[in-house]
Amino acid sequence: MTAMLDSFATDLTAATSLHQPGNLPHPPHAIDAENVPLSGGTDPTYGEVRWRTLINGTEAAPRDMVLGIAEFGPGHQLRPHRHTPPEFYLGLEGSGIVTIDGVPHEIRAGVALYIPGDAEHGTVAGPEGLRFAYGFASASFEAIEYRFTASA
């Protein structure tokens with residue numbers, strides 16, 4: 001699991017530093033998703049999902065939030081799991097079902113879902129696949145402990 005989490009770290013050298021007024025705790029930056037390599041793939045622990053973590057903190061470049069894009073092929077899934085921080089999803093392309101604490105919710109372009117902290121949730125993509133943005137109020141993706149139901 002640690003090796004998988006290490007793959008979430010994003011090299012921010014491709015990020016563009018934006019003007020920073022002196023009163024901001026962290027410098028703003030912009031990054032193009034196309035410049036961030038995909039992580040993930042197929043794994044019996046987490047399913048068949050790939051992701052690009054676009055905004056992510058490190059010791060050298062701290063952040064207050066994590067933002068990324070998850071990508072699923074047709075019928076692929078992210079297995080049920082939990083983590084302490086709440087999370088949001090915002091559908092970008094395709095469709096699917098996100099089951100949160102046993103209740104299925106449709107996700108598609110323009111649909112936002114709020115997932116409370118420690119709520120069990122998993123995703124199954126529809127026949128055309130699925131892309132959604134995800135985010136956490138966390139200093140880094142690596143600080144988030146994923147607890148998959150099958151290995152809980």
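If you go along the chain as it appears here, the first residue is 1 and each next one adds 1.
Glycine is no exception: its Cβ is also placed from the backbone N, Cα and C atoms.
Just so you know, the substitutions we noted aren't modelled in this structure.
According to Swiss-Prot, the feature Fe cation binding site maps to His83, Glu87, Tyr89, His121. The Cβ of Tyr89 (Fe cation binding site) has 23 neighbouring Cβ atoms from other residues within 10 Å, across all protein chains displayed.
The annotation domain 'Cupin type-2' is assigned in Swiss-Prot to 69-124 on the grounds of sequence analysis. Across the domain 'Cupin type-2' (69-124), the model assigns an average pLDDT of 98.
When secondary structure is read from DSSP and collapsed to three states, His81 (mutagenesis position) falls in the strand class. Listed in Swiss-Prot as a mutagenesis experiment, His81 to Ala is described as follows: Decreased iron binding and enzyme activity toward DMSP.
Taking a C-beta cut-off of under 8 angstroms and a sequence separation of 6 or more, His83 (mutagenesis position) has the following same-chain neighbours: Gly117, Asp118, Phe136, Ile144, Glu145, Tyr146, Arg147. Here the residue is the original one, while Swiss-Prot reports the published mutagenesis His83 to Ala with the comment Decreased iron binding and enzyme activity toward DMSP.
Secondary structure at Glu87 (mutagenesis position), as computed by DSSP, is strand. Neighbour count (other Cβ atoms within 10 Å of the Cβ, all protein chains): 19 for Glu87 (mutagenesis position). Under its mutagenesis entries, Swiss-Prot includes Glu87 to Ala with the note: Decreased iron binding and enzyme activity toward DMSP.
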The domain 'Cupin type-2' (69-124): DSSP-derived helix, strand, coil residue counts: 0 helix, 38 strand, 18 coil
Additional residues around Fe cation, ordered along the sequence, whose Cβ is within 8 Å of the centroid of His83, Glu87, Tyr89, His121: Pro86, Phe88, Ile115, Ala119, Tyr134, Phe136
Cα distance (Å, whole number) from His81 (mutagenesis position) to Glu87 (mutagenesis position): 12
Cβ neighbour count (within 10 Å, all chains shown) around His121 (Fe cation binding site): 22
Distant-in-sequence Cβ neighbours of His81 (mutagenesis position), under 8 Å, six or more positions away: Tyr46, Glu120, His121, Gly122, Tyr146, Arg147, Phe148, Thr149
